[in-house]
Amino acid sequence: MGCVQCKDKEAAKLTEERDGSLNQSSGYRYGTDPTPQHYPSFGVTSIPNYNNFHAAGGQGLTVFGGVNSSSHTGTLRTRGGTGVTLFVALYDYEARTEDDLSFHKGEKFQILNSSEGDWWEARSLTTGETGYIPSNYVAPVDSIQAEEWYFGKLGRKDAERQLLSFGNPRGTFLIRESETTKGAYSLSIRDWDDMKGDHVKHYKIRKLDNGGYYITTRAQFETLQQLVQHYSERAAGLCCRLVVPCHKGMPRLTDLSVKTKDVWEIPRESLQLIKRLGNGQFGEVWMGTWNGNTKVAIKTLKPGTMSPESFLEEAQIMKKLKHDKLVQLYAVVSEEPIYIVTEYMSKGSLLDFLKDGEGRALKLPNLVDMAAQVAAGMAYIERMNYIHRDLRSANILVGNGLICKIADFGLARLIEDNEYTARQGAKFPIKWTAPEAALYGRFTIKSDVWSFGILLTELVTKGRVPYPGMNNREVLEQVERGYRMPCPQDCPISLHELMIHCWKKDPEERPTFEYLQGFLEDYFTATEPQYQPGENL
């Protein structure tokens, strides 16, 4: 069954490896969305450096998940000397505009122009029609990217999150790029036993010099497809045989259409407000549609909340921030009342989710995982030299599968309301704000770290207001004198120690979000090997 070499010798144990440790937390990264996608590259110099440190430059992601320092050129590789690579649809897609093509999973395309990055001009071989298609909905025919089980540049933690989703049986699996070894892959499998219950095991797939693949040298394969076929028929030393590929969620689009990619000021008439989701100090949030067919979230701001000119300038930066733990900005209406159009998150704010929703029943592992997701998004903001300024559970949105995304980043500094700009006014979130920011207006990524520590208390207390029994003035005075919130009930000491670390008086002594992400992702697994040795491999 595709096995190139099988040697009759004692099974070799796979080397236990780790991608890193808590002291090397840079190895801990969330990958892109399950289907690799191309984001046009942009230099971080286009985003003002609000912090006093230098971050690494941004890189473009190639369309199949690799890293490239420049954006996609539009040149397609050839196959068989034909000069044309055919692509196949991985999902159904319904056209949003007259420029798009609707298509069904399995439909094949000839790509006519791929210079638009996220949107390619294509001709359907089924209908003969031409139009734009989202590039992360297709893959080359017969490539591993077209396989149901291939998830590309997906991080270890996100792989576990997807495999452990409700409804996946033991033996659900996926293959992803290795985070540590270039050219290698990782096989991740959902397993179960009496001691651990449901959990995920990871096996490294190594590449031979001649192009083959193996988990153990006893069984080598010419292709990943042959490897999957082999282990689908027998466990052969794995924790169990491969039963079914993990379900891929629909890939995220970073723009509403090919036209709004560059021209994302849209007419108010193209938006329909359908259901009010929330009402805040500065406006409302609605579930709505764009063009009558695309579900979006629409934040409407009260006139006078911020200058339209300042907002548009900030939105130029916000639009460039693209990460799967940040709520994606799609478009704006910049004339008052200002409308901000973003991706829709079905479960609403984390605060409401914890207090009144499904979040009331969540246990510590789920809560720590949600904190890790927020830290991952903030680590990206940290790398891009940006600042949130208003990080709290009310500004985190929740989607299906307990996915968390950061919203409203950067907007706080634009608010012109006197009750807010006074910083000690009634509308200012004193209880979440670092003392140097509340007293002197010194907002940096380190003041965001302080706020993250407060957000951790919201998670473990299921949405309790910080500093219970104290008003804003008392909080400012007590914190300046060195007071810090005690360990909440049922909160592990180690997690409270992390909060205290976030609340160091000297901002430079607070941890980075990169460290916080690694610590929280590994909170329950720090003593386990990164890769499984296998039993009889």
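Cβ atoms are placed via backbone N, Cα and C, with glycine included.
For G2 to A, Swiss-Prot lists a mutagenesis experiment annotated as follows: Abolishes myristoylation and palmitoylation.
Quoting Swiss-Prot on the mutagenesis of C3 to A: Abolishes palmitoylation and plasma membrane association; when associated with A-6.
Among the mutagenesis entries in Swiss-Prot is C3 to S, noted as: Abolishes palmitoylation and plasma membrane association; when associated with S-6. Abolishes plasma membrane association.
In Swiss-Prot, a published mutagenesis experiment is listed as C6 to A, annotated Abolishes palmitoylation and plasma membrane association; when associated with A-3.
For C6 to S, Swiss-Prot lists a mutagenesis experiment annotated as follows: Abolishes palmitoylation and plasma membrane association; when associated with S-3.
Here Swiss-Prot flags 82-143 as domain 'SH3', drawing on sequence analysis.
What Swiss-Prot lists as domain 'Protein kinase' is 271-524.
Annotation for N279 (ATP binding site): spatial neighbours V285, criterion Cβ-Cβ under 8 Å with sequence separation of six or more. Following the DSSP three-state reduction, the secondary structure of N279 (ATP binding site) is strand. The ATP binding site annotation in Swiss-Prot covers L277, G278, N279, G280, Q281, F282, G283, E284, V285, K299 and rests on sequence analysis.
Annotation source Swiss-Prot lists active site, proton acceptor at D390, citing sequence analysis. Every protein chain shown contributes to the tally, and the Cβ of D390 (active site, proton acceptor) ends up with 22 other Cβ atoms within 10 Å. A coil conformation is recorded for D390 (active site, proton acceptor) in the three-state DSSP classification, outside any helix or strand.
In the predicted model, residues of the domain 'Protein kinase' (271-524) average a pLDDT of 90. Here the C-alpha separation of D390 (active site, proton acceptor) and L277 (ATP binding site) works out to 20 Å. Residue density at L277 (ATP binding site): 19 other Cβ atoms are found within 10 A of its Cβ, drawing on all protein chains shown. The Cβ of V285 (ATP binding site) has 21 neighbouring Cβ atoms from other residues within 10 Å, across all protein chains displayed.
Within its own chain, G283 (ATP binding site) has K299, T300, L301, K302, T305, P337 as residues 6 or more apart in sequence whose C-beta sits under 8 angstroms from its own.
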